[in-house]
Amino acid sequence: MIPPLNRYVPALSKNELVKTVTNRDIQFTSFNGKDYPLCFLDEKTPLLFQWFERNPARFGKNDIPIINTEKNPYLNNIIKAATIEKERLIGIFVDGDFFPGQKDAFSKLEYDYENIKVIYRNDIDFSMYDKKLSEIYMENISKQESMPEEKRDCHLLQLLKKELSDIQEGNDSLIKSYLLDKGHGWFDFYRNMAMLKAGQLFLEADKVGCYDLSTNSGCIYLDADMIITEKLGGIYIPDGIAVHVERIDGRASMENGIIAVDRNNHPALLAGLEIMHTKFDADPYSDGVCNGIRKHFNYSLNEDYNSFCDFIEFKHDNIIMNTSQFTQSSWARHVQ
């Protein structure tokens, strides 16, 4: 018997670019005439939150360094998720120059809620996703220099050469460059890295209670302003990936506030990483996620973007989405 689709059901567009069909024991969805399997995330697929803190000193030295105010109860949202989803592992992916007492507070949080696992960025090996900055700049310089002089962007060429010469010894690394950012890029880049690891992230962190996960298990990332109201249950996602979609004035936009994958090294995120390895000015959000997904599904600008967003959207009735937009604190940016 084919299980019913969960609350995630790709919507039908007016021009029928998107449709859902079933075939024997496999369910399919399609975009623009091509079928993709609906991959199943079971009720034990781990959830992952993230908190990268620029300034741990703004918190008490013995407090959990995650914002938890009346307007922005991010820590409470995570704890609520752990309480509702007791059968799931709940990861909190963290980075920052934390005080010893703050790390102790994280450990106490893990003790109080056995399914919460605090995963420190510097405990995870992301080197397999790295590339030398010098190689990225040299490849782009060579591309410019190979063009006929009349088509060459001389200003860009000089800029690339300057950026190449400014790389400091020991910092010739794409991954390290985002450790110096401490802004959106820091958050977004390492979120992508974590979701490339997916369930393997929990195994690599060597946390008690994580050993039942397979090295290829999936993961669901949620921003800390996403509020879980009831258990999520099993979820189907197209070709093993789905993301949050914002809609403003009828215009849809893919967002990285939710990223769900059914396995590690998902091809769409690897496609985004390839762009990060190729473009000298790549953005981890618009290129690493959005353009990687577009590339994976062969989306072109000739196709209906809103329909594509319907197709790739992570939908669920038991999540109140992006609540920080109501408190002027959302990190959301809109790209098409």
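Placement of Cβ uses the backbone N, Cα and C atoms for every residue, glycine included.
Pulled from Swiss-Prot:
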MUTAGEN   Arg24 to Ala  In 3RA; abolished auto-GlcNAcylation and reduced activity toward death domain-containing host target proteins; when associated with A-152 and A-333
MUTAGEN   Cys39 to Ser  Mutant used for crystallization; prevents protein precipitation due to irregular intermolecular disulfide bonds; when associated with S-210
BINDING   Gln50, Trp51, Phe52, Tyr74, Ala224, Asp225, Ser324, Ser329  UDP-N-acetyl-alpha-D-glucosamine binding site
MUTAGEN   Trp51 to Ala  Abolished binding to UDP-N-acetyl-alpha-D-glucosamine
MUTAGEN   Arg152 to Ala  In 3RA; abolished auto-GlcNAcylation and reduced activity toward death domain-containing host target proteins; when associated with A-24 and A-333
MUTAGEN   Phe187 to Ala  Reduced binding to UDP-N-acetyl-alpha-D-glucosamine
MUTAGEN   Cys210 to Ser  Mutant used for crystallization; prevents protein precipitation due to irregular intermolecular disulfide bonds; when associated with S-39
BINDING   Asp225, Asn322, Ser324  Mn(2+) binding site
MUTAGEN   His244 to Ala  Abolished protein-arginine N-acetylglucosaminyltransferase activity; when associated with A-255 and 255-A-A-256
MUTAGEN   Glu255 to Ala  Abolished protein-arginine N-acetylglucosaminyltransferase activity
ACT_SITE  Glu255  active site, proton acceptor
MUTAGEN   Arg333 to Ala  In 3RA; abolished auto-GlcNAcylation and reduced activity toward death domain-containing host target proteins; when associated with A-24 and A-152
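Positions of Swiss-Prot features highlighted on the structure.
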{"residue": "Gln50", "record": "UDP-N-acetyl-alpha-D-glucosamine binding site", "contacts (Cβ under 8 Å, 6+ apart)": "Ile92, Phe93, Val94, Phe187, Tyr190, Arg191, Ala194, Tyr221, Asp223, Ala224"}
{"residue": "Trp51", "record": "mutagenesis position", "contacts (Cβ under 8 Å, 6+ apart)": "Pro65, Ile66, Tyr74, Ile92, Phe93, Val94, Ala224"}
{"residue": "Phe52", "record": "UDP-N-acetyl-alpha-D-glucosamine binding site", "contacts (Cβ under 8 Å, 6+ apart)": "Val94, Asp95, Gly96, Arg121, Trp186, Phe187, Tyr190"}
{"residue": "Cys210", "record": "mutagenesis position", "contacts (Cβ under 8 Å, 6+ apart)": "Leu89, Lys117, Phe202, Leu203"}
{"residue": "His244", "record": "mutagenesis position", "contacts (Cβ under 8 Å, 6+ apart)": "Asp223, Met254, Glu255, Asn256, Gly257, Ile258, Ile259, Glu313, Phe314, Met321, Asn322"}
Other CB atoms, at most 10 A from the CB of Phe187 (mutagenesis position):
23
Helix, strand or coil at Asp225 (UDP-N-acetyl-alpha-D-glucosamine binding site), per DSSP?
coil
DSSP state at Phe187 (mutagenesis position), helix/strand/coil:
helix
By the count of other Cβ atoms within 10 Å, pick out the sparsest of the recorded positions Asp225, Glu255.
Asp225
What is the total of other Cβ atoms whose distance to the Cβ of Asn322 (Mn(2+) binding site) is within 10 Å?
19
Measuring CB to CB from Cys39 (mutagenesis position), give everything in the same chain under 8 Å that is also at least six residues away in sequence.
Tyr236, Ile237, Pro238, Asp239, Gly240, Asp262
In three-state DSSP terms, the structure that Cys210 (mutagenesis position) belongs to:
coil
Candidate with the highest Cβ count within 10 Å, taken from the binding-site residues Tyr74, Ala224:
Ala224
